Amino acid sequence: MAQISSNSGFKECPSSHPEPTRAKDVDKEEALQMEAEALAKLQKDRQVTDNQRGFELSSSTRKKAQVYNKQDYDLMVFPESDSQKRALDIDVEKLTQAELEKLLLDDSFETKKTPVLPVTPILSPSFSAQLYFRPTIQRGQWPPGLPGPSTYALPSIYPSTYSKQAAFQNGFNPRMPTFPSTEPIYLSLPGQSPYFSYPLTPATPFHPQGSLPIYRPVVSTDMAKLFDKIASTSEFLKNGKARTDLEITDSKVSNLQVSPKSEDISKFDWLDLDPLSKPKVDNVEVLDHEEEKNVSSLLAKDPWDAVLLEERSTANCHLERKVNGKSLSVATVTRSQSLNIRTTQLAKAQGHISQKDPNGTSSLPTGSSLLQEVEVQNEEMAAFCRSITKLKTKFPYTNHRTNPGYLLSPVTAQRNICGENASVKVSIDIEGFQLPVTFTCDVSSTVEIIIMQALCWVHDDLNQVDVGSYVLKVCGQEEVLQNNHCLGSHEHIQNCRKWDTEIRLQLLTFSAMCQNLARTAEDDETPVDLNKHLYQIEKPCKEAMTRHPVEELLDSYHNQVELALQIENQHRAVDQVIKAVRKICSALDGVETLAITESVKKLKRAVNLPRSKTADVTSLFGGEDTSRSSTRGSLNPENPVQVSINQLTAAIYDLLRLHANSGRSPTDCAQSSKSVKEAWTTTEQLQFTIFAAHGISSNWVSNYEKYYLICSLSHNGKDLFKPIQSKKVGTYKNFFYLIKWDELIIFPIQISQLPLESVLHLTLFGILNQSSGSSPDSNKQRKGPEALGKVSLPLFDFKRFLTCGTKLLYLWTSSHTNSVPGTVTKKGYVMERIVLQVDFPSPAFDIIYTTPQVDRSIIQQHNLETLENDIKGKLLDILHKDSSLGLSKEDKAFLWEKRYYCFKHPNCLPKILASAPNWKWVNLAKTYSLLHQWPALYPLIALELLDSKFADQEVRSLAVTWIEAISDDELTDLLPQFVQALKYEIYLNSSLVQFLLSRALGNIQIAHNLYWLLKDALHDVQFSTRYEHVLGALLSVGGKRLREELLKQTKLVQLLGGVAEKVRQASGSARQVVLQRSMERVQSFFQKNKCRLPLKPSLVAKELNIKSCSFFSSNAVPLKVTMVNADPMGEEINVMFKVGEDLRQDMLALQMIKIMDKIWLKEGLDLRMVIFKCLSTGRDRGMVELVPASDTLRKIQVEYGVTGSFKDKPLAEWLRKYNPSEEEYEKASENFIYSCAGCCVATYVLGICDRHNDNIMLRSTGHMFHIDFGKFLGHAQMFGSFKRDRAPFVLTSDMAYVINGGEKPTIRFQLFVDLCCQAYNLIRKQTNLFLNLLSLMIPSGLPELTSIQDLKYVRDALQPQTTDAEATIFFTRLIESSLGSIATKFNFFIHNLAQLRFSGLPSNDEPILSFSPKTYSFRQDGRIKEVSVFTYHKKYNPDKHYIYVVRILREGQIEPSFVFRTFDEFQELHNKLSIIFPLWKLPGFPNRMVLGRTHIKDVAAKRKIELNSYLQSLMNASTDVAECDLVCTFFHPLLRDEKAEGIARSADAGSFSPTPGQIGGAVKLSISYRNGTLFIMVMHIKDLVTEDGADPNPYVKTYLLPDNHKTSKRKTKISRKTRNPTFNEMLVYSGYSKETLRQRELQLSVLSAESLRENFFLGGVTLPLKDFNLSKETVKWYQLTAATYL
């Protein structure tokens, strides 16, 4: 039916139809008799042929082509050849009515013409229905031909299933003749809807069971037009044959969308001129029964069997549309093709219908037989299962190495750990020993040696013991140390050393170790089933159609049909039938085919017919034709309602099959005998038709006026061409709303140029309705089009066949509505799924992408040294760049040109592949040859090849091969990136999937983490189907025990999520009650099960400690969940469970910090970072590990009032409270310095914002850490139009106070700066790694990481192109900027105001006073008889301050005791008394402001008197006040009170009074030389000395001597009021050669800048440069002396 151009390259197949021979004349009666005999003979012949073929397809293309070349001869040949000649010249349009009626009986009128397309090729379910009918609105893949009696022809070798535009550049020849055939063409469907739909990835597709023949019509188009014209003559009208208006309307509708069910067009109505043969119909609505009639037979029809109806008017029927700017009209003639549908009606509806017709042809399958097809897997799923089954056999349950049944403790490599001179105390519990065995060992000792030491206590002769059969289990956890690793490399041991806790282990044999997660023999024998174990997994996306729900809907439908056919009043029953149909369509994603729409309309019209007319209408099926139908095994309908229901039933079954088959491979369905053509030889352009979007919500209709699609074609994450925009259309309404485009999209690219991994992206946009007032967006009139959703489709399937046929693509979209059911997302959006129908061409051959033959010959590697210096330098500069992200087009072209010079720089492979100009088939052979000869990459380098920039399957497969060298522990750390990389895999069964599943089979920790990551990824609707398959494979191969454990964890998370939701929704006062009641249900879960913790599977909980469970008062109201450890030697398990917040970003930030910490540890830098675990267990919910003994900075600061954030001492004094001894405090301060340095670097590099004192925490051991990473990558929280985070990172004065040990800078601050700069430079060396890790997380849907642009912050923060010295200077300036930022303190203050909540005394577990760790009462300490302020002392700690000695005499004591309190501590006592007793009259506190200095003797003397008076008044106050716990705690002696050295200290203790002229101190310098320039970096100076003891204002001045003119003078900035300044400034001397510098000396002087007097000298040093090796950097401390200076 299509017009085909001459440029296709396919051979023409001219018609071989012979001229009919002339026979003798016969009269009409004899002719009719001959016709009847011929029909009977043809029926018999075709029945025999069908039985022989069994509806099987032909075995070869050659055989099929021969069949196509046969002509379907006329049944009879009449001798009127002369009349035929004359008929050639007859102009039908000019004949009178009488001549037309006379011509009707002239059998010679139908002359020999080019035959109409008689048959179609063997089709898959995705064929285009346009081959059989031509609707007046285009719905296929190709534009229609020009109107008029065009001849549509197809060559036998290329039986195209779609029509095409005459002038389209597709390579087809419109002059090719047709290929008639006597062979029936078999369809895989019982009927064709005018358009039909498929889902993208049906989990349970249908398989067509029967095949149906289509015969060549024996009446030409011209004859059909003639007969139609005769039917409108006056004589015909007189005989009562004029059609009613309804019939005419139905005819037009039929021409627009002719159903394949409508093959039974009236055969004899137009021929019967007897007015008595049929009743006269006047102004009565009568159905066109011949359009509704379902004929079930393979017999040949009347010669006029396939007459085509003509469109009544060009205006109504010749619909035009534009394609590429040109108006095209649809062909005016349509035909039924005599498509004899075997419509078996189900027994419920018509019980007397047989399942097969007399010819043995399969009927329409029953509901049961058809729905059995739903449960059949498609071929890609089956291939994946086979692959997983093969993988599973490589890991038998008998292999203990890959199936230990328990978890291994993770390890982290540390530099020089084997040589580390550190010892630890280890306690090992051994069976049979009451007490543990305790001994000291080196952390560098292997676990196997530790086991041998422990066995020495048990066995006298170790030679008789198999040491390898023993393991060391961690007490309190179900994990085992790895015998072949050092003890100190295990993370558990590192944490014990970090927290200074006891290392407790348990010695067990393998047999005694709990192995309840091991796979068994039964697991190995169980077949792989991807869907069997997913029933308990929460699936956020709507599942694909399955058998049972659809079966129920079909049963309901047939029940309604049976009822409608039995009762007298059919109107209400038919309404129920239509409702049942609507439910079926709704279950199929709201897809309603046009066949269903038209069938429903006809059913409504049929039920409205008067009963007096029913018999008349029924008679149309009676008489001679009735007996004929019965002999063919077809149902003879009794009334129009039954006919319409039959047609509706067939349309429903069509939709079921089409819905199930969509998305399957062209070779999935049916043993296709299509020929195969290689893609690289195919010159046709890529094209497809966007037909419609189904399932549109009513909210869209009101909110959006028009819709359009942006179609883009991408590869390697980039568009191959400029995206194409569809036309803008509105919505239509039948059962449901739909958007209809029916538009042909053509990409200007030949199929031969498409890479294998090409992906089609369709993005739906909506134009807001300007007049609608219901939109929630008040500013919508000013907004542009909204992106509503996006869907992607690979152009080649997993077998590398080009996609074809109709596809249903699931497009998920967010909408501003709460009324539509769907998946609720964050910020009030609702996820809606609509179905996008796209029609691809279905050619007669399958187009397959074949991999080019790789040249295995050795590539000639070029020597880089042979290049010219400038070219070599340019190439090296490119190779040394941190990432391919910064390469320009010129750089990429240059690098690709010089790629053969780069073999000795293997790490540059990602840059080279990213620079490839294209990935066309013709260029792949050379690229693959280069790839296979490239040296192997390190796993972390090869990780970049899994990014979206590298879609090629060969590249990704090789990358996985290199990554296989990664250890299990490293893989566990990087698992989130690998899970996201699955999105970039083009097919399900990829090397990456195989790699992850193989590692999961061998390591329980990997399997556990992979499960939770995959489960969380199910919420990504665009990839949820793929993740379901991988998750199903993981559960299938992991074994029953592991699967049951994971499902228990899932159940626990669901229960906790329900509790958290209830508590969150409850009012503040009722929350505790709700919590306690809800936790009882969780406790009942633990009564049946022990459960491993999702955060850490080595922790096993056996019950809840409900009394200890509580909730936090933040906005999300997270729960504090306390569980009892199943291991009696373990501690309680405390976690936080949170709902309402997306924890995935927190997971990513903590993952990056953990990787940073491991990088530092590998380089020997232990910054004592606090790494806690966080796990997202679902959408906006998750679990977080609680760090014990820690508080927020806000909670610490507000103990000193709401302005505590502006004070310097709160942190230091809080640490002193928990670390009272000097040794403990020094250790805590050191922990603070190291951990604070790590936090500063990590938060800056990651751009972590929204930092305030409620998300920075401090542990009592001094470790500082950050929580709550809702803002990162530089996306700062805004305060109006200003950023709340004004400083590069948080470093406040109270932190500096702890670092310095006081208010003034000390050498400890220099240590802090050095730690920061060292850590920063180590991370800078791994810039590419962090960019790759973050880049792989872009598709995860994190709100702050959506594109490559978000990575720009990290790249800029790491300064990859700078030297280490320059980076050190840069970060030093950041430290100075952060330390001097008043904005941070103000931010803290604002947060204190917002969060401060005082409600009486703190809870029992909180200290009542900031300087006392516990609360005490007079019952414990005894009542106080006398109290007074005895004296005061001056102390230094390290700053000068006064402490007041309080004399206390208690009842029963003879000797008084003394406690020492500061003025601030007295003030804290009074403030908290005021809070506890707001209605009591308390004594006045002496808090008047003191002008000038406060820490002087005069002020202390006055305060002593005032404080003594205050205490006397307090003790004489009411008993409730004087004897409260707060007062008792204040007077309770602390450790500092009991230390003798704390009673008094010399006034000048710690002070330094130098003798006149004394010089002291040292300077730290970095000296290097490169590119003709000498670099002097002045880093630190320590221990400077001044004559008067005052703090100087030091700066550094240098000269290169000799220098008579002082031209070499360089100076640093001035550092104010410090003896230990940090400069980190670079002094540069350019233009000096090494020979010149060897003759020079560097003179360095340190001076103090004074404003009121002359600068004075603090010390200096002279360094001869000849003593330095200028080829490398020298970093060293130099002692300052009293040298002369310029």
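Indices start at 1 and increase along the chain as displayed.
Keep in mind that glycine also has a Cβ here, set from the backbone N, Cα and C atoms.
While the structure shown retains the original residue, Swiss-Prot records the mutagenesis experiment Ser254 to Ala with this note: No effect on phosphorylation in vitro.
Under its mutagenesis annotations, Swiss-Prot gives Ser259 to Ala, Asp or Glu the following note: Abolishes phosphorylation, no change in activity.
According to Swiss-Prot, the experimentally introduced change Ser262 to Ala is described as follows: No effect on phosphorylation in vitro.
Listed in Swiss-Prot is the mutagenesis experiment Ser266 to Ala, annotated as follows: No effect on phosphorylation in vitro.
Per Swiss-Prot, the feature domain 'C2 PI3K-type' maps to 682-841; the stated evidence is sequence analysis.
On the 0 to 100 pLDDT scale, the domain 'PI3K/PI4K catalytic' (1105-1383) averages 90 in the predicted structure. Residues or ranges marked as domain 'PI3K/PI4K catalytic' in Swiss-Prot (evidence: sequence analysis): 1105-1383.
According to Swiss-Prot, the mutagenesis experiment Asp1250 to Ala carries this note: Abolishes lipid kinase activity. Affects clathrin distribution when combined with a truncation encompassing the region of clathrin interaction. Asp1250 (mutagenesis position) falls outside any helix or strand according to DSSP and counts as coil.
Summarised by DSSP class, the composition of the domain 'PX' (1422-1538) is 48 helix, 30 strand, 39 coil. Annotation source Swiss-Prot lists domain 'PX' at 1422-1538, citing sequence analysis.
Quoted from Swiss-Prot for the published mutagenesis Arg1488 to Ala: Reduces affinity for PtdIns(4,5)P2-containing membranes 7-fold.
Here the residue is the original one, but Swiss-Prot notes a mutagenesis experiment at this spot, Val1490 to Ala: Reduces affinity for PtdIns(4,5)P2-containing membranes 7-fold.
Here the residue is the original one, while Swiss-Prot reports the published mutagenesis Leu1491 to Ala with the comment Reduces affinity for PtdIns(4,5)P2-containing membranes 5-fold.
Quoted from Swiss-Prot for the published mutagenesis Arg1493 to Ala: Reduces affinity for PtdIns(4,5)P2-containing membranes 23-fold.
Among the mutagenesis entries in Swiss-Prot is Arg1503 to Ala, noted as: Abolishes interaction with PtdIns(4,5)P2-containing membranes.
Annotation comment: Swiss-Prot describes 1555-1678 as domain 'C2', evidence class sequence analysis. Residue counts for the domain 'C2' (1555-1678) under DSSP, split into helix (H, G, I), strand (E, B) and coil, are 7 helix, 60 strand, 57 coil.
Geometry remark: Arg1503 (mutagenesis position) versus Asp1250 (mutagenesis position), CA distance 42 Å. Among the listed stretches 682-841, 1105-1383, 1422-1538, the one sharing the most Cβ pairs under 8 Å with the domain 'C2' (1555-1678) is 1105-1383.
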